[in-house]
Amino acid sequence: MTMFVESINDVLFLVDFFTIILPALTAIGIAFLLRECRAGEQWKSKRTDEHQTVFHINRTDFLIIIYHRITTWIRKVFRMNSPVNDEEDAGSLLL
């Protein structure tokens, strides 16, 4: 019985790791990348090639979108793990 409980705890830890911890670490990493991108924009010379500027903006926008999706995912996982309110539909919490 003890081995069964330990294996369930291990499985629950892996579920929490892949649904909360790993996305949170990814979001933190993306936040650091965004900070570096924005700091780099301040020091850019005004003679940058137009293509490089567009590529840089697209990369920054992509990081912002990914960061937003990950933080939204984490919020939904937390809401799914908490008791559902009567006003809230459980189906709206699913991705």
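Heads up, the Cβ atoms here are built off N, Cα and C, so glycines get one too.
Within 10 Å of the Cβ of I65 (mutagenesis position) there are 11 other Cβ atoms, across all protein chains. For the mutagenesis experiment I65 to A, the note given by Swiss-Prot reads: Increases accumulation of full-length MifM.
In the three-state DSSP assignment, the secondary structure recorded for Y67 (mutagenesis position) is helix. A 10 Å cutoff on Cβ-Cβ distances gives Y67 (mutagenesis position) a total of 18 other Cβ atoms nearby, all chains included. For Y67 to A, Swiss-Prot lists a mutagenesis experiment annotated as follows: Reduces misCB/yqjG induction in misCA/spoIIIJ mutant.
Under its mutagenesis annotations, Swiss-Prot gives H68 to A the following note: Increases accumulation of full-length MifM.
Quoted from Swiss-Prot, the note on the mutagenesis of R69 to A is: Increases accumulation of full-length MifM. Reduces misCB/yqjG induction in misCA/spoIIIJ mutant.
Quoted from Swiss-Prot, the note on the mutagenesis of I70 to A is: Increases accumulation of full-length MifM. Reduces misCB/yqjG induction in misCA/spoIIIJ mutant. For I70 (mutagenesis position), the same-chain residues lying six or more positions away in sequence with a CB closer than 8 A to its CB are P23, A24, T26, A27, I30.
If you draw a 10 Å sphere around the CB of T71 (mutagenesis position), it holds 15 other CB atoms from the protein chains shown. According to Swiss-Prot, the mutagenesis experiment T71 to A carries this note: Reduces misCB/yqjG induction in misCA/spoIIIJ mutant.
One mutagenesis experiment catalogued in Swiss-Prot, W73 to A, is accompanied by this note: Increases accumulation of full-length MifM. Reduces misCB/yqjG induction in misCA/spoIIIJ mutant. Under the DSSP three-state reduction, W73 (mutagenesis position) is assigned to helix. Counting every protein chain shown, 17 other Cβ atoms lie within 10 Å of the Cβ of W73 (mutagenesis position).
Under the heading of mutagenesis, Swiss-Prot lists E88 to A and annotates it as follows: Minor effects on translational arrest.
One entry in Swiss-Prot concerns the mutagenesis experiment D89 to A. Its note says: Minor effects on translational arrest.
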Item checked: Cα separation, W73 (mutagenesis position) to Y67 (mutagenesis position) (Å, whole number) -> 10
